[in-house]
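Just below is one structure, and these are the notes that go with it.
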Amino acid sequence: MGRVSWIIALYLTINVVIVVNGDRVTRNVEVTAEEEKIRDKLGYEAIRDIHRDMDDDHSGSIDRNESTGFMKEDMQMRGSERTRRENKFHGDDDAITVDDLWEAWFESIERTWTNERLVEWLINDVNLPSIVEAVKAKKIDGKILPRFASPNSDFLNKELGIKSSVYRQKLRLNSLDVVLFGYKDNNNRTKDILLAFLALLLTSLIFLYVRQKQKAQQKVNELSNKLTELKCMETEFEDVQKMLNDERSKRSISDGVVNHTEMENLRVQLEEAERRLEANSNGSQAPLALQPLLRRTCENEMAFLEKQRQDCFKEMKEAIEMVDRLQKKQGSVLSSLKLATGAASTSDQVDSKIFALKSRMEKIHTLTRETQERWLQIESLCGFPLLYLNETEHINRSIASSHFYNKSHEGSSSSGSISNAHSNPNAVNSNFVKKVSPPIPPSQQTANLRFVPTEQSDSIHSEDTSPIVEDVAISRSLTQDLAEADMQSIVSGSTNGSGSVAALKKRKGIFPKLFRRNTSKSSSLGGTSN
């Protein structure tokens, strides 16, 4: 029984010892900076050498002026980097002692670097791959960095075998930067990502700029093509107008070659026809009284169309100037930035304006043609010229004014002339001779009708600044195709005394026949002018 008790007591003692030893192994031991001075004497000595090198006045503490001078002279730092390191080194303490410097190094992350991290720092940041093998062989970690940075240490020469003073100085400065101010990762991923994003954004902006510039160039080319088409239409319109003027001139020249005999016969026939119309009709003077009103209406309508055409030419000139300004502004930096940002461009307004101008010119051209056809038809129905006055304008106006504004006087005179024809056969011939005016030379046988707009408009060309004056010179011989038998019967009837009245009554329908022949003539002329 006593032996069993001893065995149990020995077993319990062994378990207690094992538990106590296990607790000691897993316990986390905290080492202070003061204790670390004793454990890492060489590191503390290196920190003290660095502090002594920075303390110029040997007061036992490093102020801001001393740290600034050390960074400028020994570490060759300038600008914002020096300011950043100075603020990190001092913080809120303007006097840094040896213990402060040792505690800052003791609590730094760089002191816990492993051998692999130290080798990576030597390769990537210091760029000294030649000493990597020696560092790996000696299994050096981050605690050795103060000895690298110490100005009085022979560790670099003796332990690592660095013979080059340039390499030693390079390693010393980099180690001093890490010990005093901490490690700064130059390969900042955030910066790389930001730079990549900016590069992508710049590439996208350049692509959009090129795309918008191509679209703008394409739109300008389209506008230029449309403007060229508009100019072609203008040229065609002017050519047609010129052809029309040439045709009118040719007709006036061809009609002006009428000989002296035909002109005399024409005047005699007109005189006789008007006498018969006044003697044998009651209240039939309305068509002749309507003639000046219709002519005035025709002139006003043609002047309005001419005004519309001049306005169209003016807007066409403004469109050309706008396209020229758009082409000049295309190469400017401001225009390129507007195109890149997708701002509204004025080219859409120019495009719509050119389309509206084109449609308006076509409408004016169609309306002008329809107006000419309509007035030619009115001429055919009325039997007197309205659109283009001929050489008989003065005769017709004098007849209309004398017979309708002095109706009572002329009515009595015409009836007296007929009664005198019964008693005096030669009276008719004398009246005919008195009213026949001298023949008009061929050069003066045409009358000109000028359509002048009420307001001066600028045309599309610089030489068209004067108002457009359109000379219309087409002579109309109302009785060119009258038969010789009708003329002879009128003249013979006037010379036969008592038979003159019967002859006049027999030829009573000559003036309506004259109107019918004039209608066919006007229709043929209207078809040709169109």
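Think of each number as a place in line: the chain as shown, counted from 1.
Heads up, the Cβ atoms here are built off N, Cα and C, so glycines get one too.
Swiss-Prot lists 42-77 with the feature domain 'EF-hand', giving sequence analysis as the kind of evidence. Here Swiss-Prot notes a mutagenesis experiment, D55 to A, with the remark: Sterility along with defects in ovulation, slow growth and stunted gonad development; pBoc arrhythmia and fluid accumulation in the pseudocoel; when associated with A-57. Annotation source Swiss-Prot lists Ca(2+) binding site at D55, D57, S59, S61, E66, citing similarity to another entry. Looking at Swiss-Prot, the entry for mutagenesis of D57 to A says: Sterility along with defects in ovulation, slow growth and stunted gonad development; pBoc arrhythmia and fluid accumulation in the pseudocoel; when associated with A-55. Look at Swiss-Prot and you will find 113-181 tagged as domain 'SAM'.
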Non-local residues, at least 6 beyond the ends, that sit with Cβ under 8 Å of the domain 'EF-hand' (42-77): 36, 85-86, 89-90, 94-98, 101-102, 105, 143-144, 146-147, 149-153, 173, 176-177, 179-180
Rounded Cα-Cα span from D55 (mutagenesis position) to E66 (Ca(2+) binding site), Å: 7
Site of maximum Cβ density within 10 Å, from binding-site residues S59, S61: S61
Composition by DSSP (helix, strand, coil) of residues within the domain 'EF-hand' (42-77): 23 helix, 1 strand, 12 coil
Spatial neighbours, same chain, of D55 (mutagenesis position) - Cβ under 8 Å, 6+ residues apart: S61, I62, E66
Composition by DSSP (helix, strand, coil) of residues within the domain 'SAM' (113-181): 51 helix, 0 strand, 18 coil
For the Ca(2+) site built from D55, D57, S59, S61, E66, further residues of that chain with CB within 8 A of the site's CB center: M54, D56, H58, G60, I62, D63, A95
Set of same-chain residues at least 6 away whose C-beta sits under 8 angstroms from D57 (mutagenesis position): E66
Local Cβ density at E66 (Ca(2+) binding site) - other Cβ atoms counted within 10 Å: 17
Overall pLDDT of the domain 'EF-hand' (42-77), taken as the mean: 83
